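Student: Per Swiss-Prot, domain 'Gnk2-homologous 1' is recorded for 27-136, and the stated evidence type is sequence analysis. As annotated by Swiss-Prot, domain 'Gnk2-homologous 2' applies to 141-248. Annotation of the mutagenesis experiment Leu287 to Ala in Swiss-Prot: No effect on targeting to plasmodesma. Here the residue is the original one, but Swiss-Prot notes a mutagenesis experiment at this spot, Val288 to Ala: Retention in the endoplasmic reticulum. A mutagenesis experiment is reported in Swiss-Prot for this position, Leu289 to Ala, and the note states: No effect on targeting to plasmodesma.
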Amino acid sequence: MKLTYQFFIFWFFLPFFAISGDDDYKNLIFKGCANQKSPDPTGVFSQNLKNLFTSLVSQSSQSSFASVTSGTDNTTAVIGVFQCRGDLQNAQCYDCVSKIPKLVSKLCGGGRDDGNVVAARVHLAGCYIRYESSGFRQTSGTEMLFRVCGKKDSNDPGFVGKRETAFGMAENGVKTGSSGGGGGGGGFYAGQYESVYVLGQCEGSLGNSDCGECVKDGFEKAKSECGESNSGQVYLQKCFVSYSYYSHGVPNIEPLSGGEKRQHTERTIALAVGGVFVLGFVIVCLLVLRSAMKKKSNKYDAY
């Protein structure tokens, strides 16, 4: 059985992980569906798959990674994992993962009547679920599933060197847990070097050393696939990487888990906007009052 991935871009924005609204982590990036369905006359496989999804969604409220096996019979058992980005809070992780089971059915088809596909993967911007039937052919953790590159080159003579340094920081960061954006449940790193913002994430099943190697391989593929493009995202079987170049410097980027800081920023903006509104209102009132007084003065001057 060979897993055939069918890829498409549902939403494209730059930078991919950096400056995005709170709901963007639920946007669909790609899906992969096996070209074979599991015969399921008794409905056992479908029930195991349903139980698998229920367990994965439940655990996503407490952690950013889990691996689950549903069923005991080798012919109907299902193995699955979910992984959330390291900068998502538990509530965001749950919100993201809980969207996927219905998407699997919608994008890959299946059900008790016509059988479910024996393996599938649905990847959103902030999380993914992948599952496979017991005994399904295993693929390399560094097999490339999907990539997207920016349409423009950086036009910066020093870009390659800056990107290389940023890549090195990420490779070390996913191994040591050193990150500007949080982590947990698989190596995660988000940070910047000069004008390059970079992100790396591994599946929680990888150890630190394997994670570093996977991310390194991802960045090598990003260089070969995207050349000097100003941005790129590469998704491998067990890790994914992203980079974005900003000609005027990386803007202030908050991790999605920085709730307090973001709320404080939002309050500051709200106060600033409110202050501008009040100031404008006062100015208008003063202008009206001045106009009225001027008319009154002109009236007296006429006598």
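Cβ atoms here come from the backbone N, Cα and C positions, even for glycine.
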Student: With DSSP helix as H/G/I and strand as E/B, how many residues of the domain 'Gnk2-homologous 1' (27-136) fall in helix, strand and coil?
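Tutor: Tallying H, G and I as helix, E and B as strand, the rest coil: 33 helix, 34 strand, 43 coil.
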Student: Looking only at the domain 'Gnk2-homologous 2' (141-248), what are its DSSP counts of helix, strand and coil residues?
Tutor: 37 helix, 34 strand, 37 coil
Student: Return the average pLDDT for the domain 'Gnk2-homologous 1' (27-136) as a whole number.
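Tutor: Taking every residue of the domain 'Gnk2-homologous 1' (27-136) together, the mean pLDDT is 91.
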